[in-house]
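First comes the structure, then the notes that go with it.
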Amino acid sequence: MAAAEMERTMSFDAAEKLKAADGGGGEVDDELEEGEIVEESNDTASYLGKEITVKHPLEHSWTFWFDNPTTKSRQTAWGSSLRNVYTFSTVEDFWGAYNNIHHPSKLIMGADFHCFKHKIEPKWEDPVCANGGTWKMSFSKGKSDTSWLYTLLAMIGHQFDHGDEICGAVVSVRAKGEKIALWTKNAANETAQVSIGKQWKQFLDYSDSVGFIFHDDAKRLDRNAKNRYTV
């Protein structure tokens, strides 16, 4: 499913359910006389009332995290400036949060903004992330907003065939541009990782090659770590 289509699907899911509750289209009875008013059925009225209050749950709960560059220093441990921002579990709560936070193009230089499955911290040391790795895409400065949104929609909408492998994603704002990284659990599972990388490129219509780096390699070799997989 294309990213734009996922966005429309999540936005109009409630409308489709309402249509189904109304018998699939709400056609006018052929025997009604001209000018006669069709009364709303009790079932439809009841469903409409529920749709106003009932939210649409996601497969998993997710948490936004912000790493504030103004509190970072070389003397503090990595991740000490991470702050839990908001946890959401429904489509409506996601949009409520997303529409009220800064998008990557508006974040300050050096900022990292994360979205991870609830109770997974965006750290290499987290038990769920420890044996994983990351796919990474690069963007020109101020050009990652749409790709960040579509990455979020693909994750929380459970669009990946190996969605259980995904821990979360982070967008990083730097002087030379922006990067989006997709974190996964089991780096050694090549089949799952390659599938995720290919689908991610497809969802974002991203044409450049992307590489996958093991967390273990990144910890040992830092910027000298090499891609283990490329798609």
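Glycine is no exception: its Cβ is also placed from the backbone N, Cα and C atoms.
Among the features that Swiss-Prot reports, mRNA binding site is placed at 74-79, Lys106, 124-125, 174-179, 219-223, with the record citing similarity to another entry. Listed in sequence order, Trp124 are the same-chain residues at least 6 apart in sequence whose CB falls under 8 Å from the CB of Lys219 (mRNA binding site). Lys219 (mRNA binding site) falls within a helical segment according to DSSP.
Natural variation at this site is recorded by Swiss-Prot as Leu48 to Phe, annotated: In allele pot-1.
For the recorded site, Val54 (variant position), the DSSP three-state label reads coil. In Swiss-Prot, a published natural variant is listed as Val54 to Lys, annotated In allele pot1(2), haplotypes 1 and 4.
Long-range Cβ contacts of Leu58 (variant position) within its own chain (separation 6+, distance under 8 Å): Phe88, Ser89, Thr90, Val91, Phe94, Ile156, Gly157, His158. Under its natural variant entries, Swiss-Prot includes Leu58 to Val with the note: In haplotype 2.
Looking at Swiss-Prot, you'll find the natural variant Asn68 to Lys noted as follows: In allele pot-1. Non-local neighbourhood of Asn68 (variant position): Ser81, Arg83, Ala111, each in the same chain, at least six residues away, with C-beta under 8 Å from its C-beta.
Here Swiss-Prot describes Pro69 to Ser as a natural variant; the accompanying note says: In allele pot-1. The secondary structure of Pro69 (variant position), as reduced to three states from DSSP, is helical.
Packing around Asp112 (variant position) is summarised by its Cβ count: 21 other Cβ atoms lie within 10 angstroms of its Cβ, all protein chains included. Annotation of the natural variant Asp112 to Gly in Swiss-Prot: In allele pot1(2), haplotype 4.
Looking at Swiss-Prot, the entry for natural variant Thr151 to Met says: In haplotype 3. Residues within less than 8 Å, Cβ to Cβ, of Thr151 (variant position) and separated from it by at least 6 positions along the same chain comprise Ala169, Ile180, Leu182, Trp200, Phe203, Leu204.
For the pair Arg174 (mRNA binding site) and Val54 (variant position), the C-alpha distance works out to 40 angstrom. Using a 10 Å Cα-Cα cut-off around Asp112 (variant position), the recorded positions Val54, Pro69, Lys106, Gly177, Asp222 reduce to Pro69.
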